[in-house]
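Accompanying notes for the structure given below.
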Amino acid sequence: MSSLKKILGLKGKGKKSKKLGIAPPPYEEDTSMEYAPSAPIDKSYFGVDEMDTYDPNQLRYEKFFFTVKMTVRSNRPFRTYSDVAAAVSHWDHMYIGMAGKRPFYKILAFLGSSNLKATPAVLADQGQPEYHTHCEGRAYLPHRMGKTPPMLNVPEHFRRPFNIGLYKGTIELTMTIYDDESLEAAPMIWDHFNSSKFSDFREKALMFGLIVEKKASGAWVLDSISHFK
């Protein structure tokens, strides 16, 4: 987890990272991940003695490198961004992946959807409408989700069908996100969005299961994750 000093690019004593590696999960496993786990807070439980107590009012900052590659194929062209968001937001249906990265993946899927561009018809597969994007960079996220687990440089790939109203097709996503331990300043993740595609940011974020609020400064903060999406 990056400190606020690192986010703002302030110098300080460098600390050696103690984060441990986490192997990617076996994607062939059939166990359902559709539940909301909650960590115990009783200090007598295993592994809890040094765990940070979750405080929903405590603002934290996470700094990271990210890459998102997205391809969306639909049976017909999307008319509005709302149509795009309704389709792409189904990317994590029956999610099996690194649980600690899921909130960040939701943000990357939201980000990618705002930057989608139509593939020229002559290049599309059998003339089927196709959209693509490739975004990468460094960013930080202000949030109130408590202490986050270590994030290593391990790409994960997701392929999901969607069938929303008049639209049906497939979503292909490859996402990578990992901790940035540098002292260099980074922009907020929201700065990478193409905000010209929509004006109701809070409403569109909720379509991806992201509950966001504005700070007094006007900056968006990720408050929590909706378990209904």
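The count begins at 1 with the first shown residue.
Every residue gets a Cβ built from N, Cα and C, even glycine.
Where a substitution is noted, the model still shows the residue that was there originally.
Where Swiss-Prot documents LEU4 to Ala as a mutagenesis experiment, the accompanying text is: No effect on host NEDD4 or TSG101 binding.
Quoting Swiss-Prot on the mutagenesis of TYR27 to Ala: Partial loss of host NEDD4 binding.
One mutagenesis experiment catalogued in Swiss-Prot, PRO40 to Ala, is accompanied by this note: Partial loss of host TSG101 binding.
Here the residue is the original one, while Swiss-Prot reports the published mutagenesis MET51 to Arg with the comment Complete loss of mRNA nuclear export inhibition. Loss of ability to inhibit host transcription.
Quoting Swiss-Prot on the mutagenesis of ILE96 to Ala: Loss of mouse GTF2H5 binding. Loss of ability to inhibit host transcription.
In the three-state DSSP scheme, THR133 (variant position) falls into the strand class. Variant annotation in Swiss-Prot: THR133 to Ala, described as In strain: pVSV1(+)-GFP; the structure shown retains the original residue.
Packing around GLU156 (mutagenesis position) is summarised by its Cβ count: 17 other Cβ atoms lie within 10 angstroms of its Cβ, all protein chains included. Record note (Swiss-Prot), mutagenesis GLU156 to Ala: Loss of host NDUFAF4 binding. Loss of host GTF2H5 binding. Loss of ability to inhibit host transcription. The unchanged residue is displayed.
For ARG159 (mutagenesis position), the same-chain residues lying six or more positions away in sequence with a CB closer than 8 A to its CB are THR170, ILE171, GLU172, LEU173. One mutagenesis experiment catalogued in Swiss-Prot, ARG159 to Ala, is accompanied by this note: Loss of host GTF2H5 binding. Loss of ability to inhibit host transcription.
A 10 Å cutoff on Cβ-Cβ distances gives ARG160 (mutagenesis position) a total of 17 other Cβ atoms nearby, all chains included. ARG160 to Ala appears in Swiss-Prot as a mutagenesis experiment; the accompanying note says: Loss of host GTF2H5 binding. Loss of ability to inhibit host transcription.
Taking CA atoms as the reference points, ARG160 (mutagenesis position) and THR133 (variant position) are 17 Å apart.
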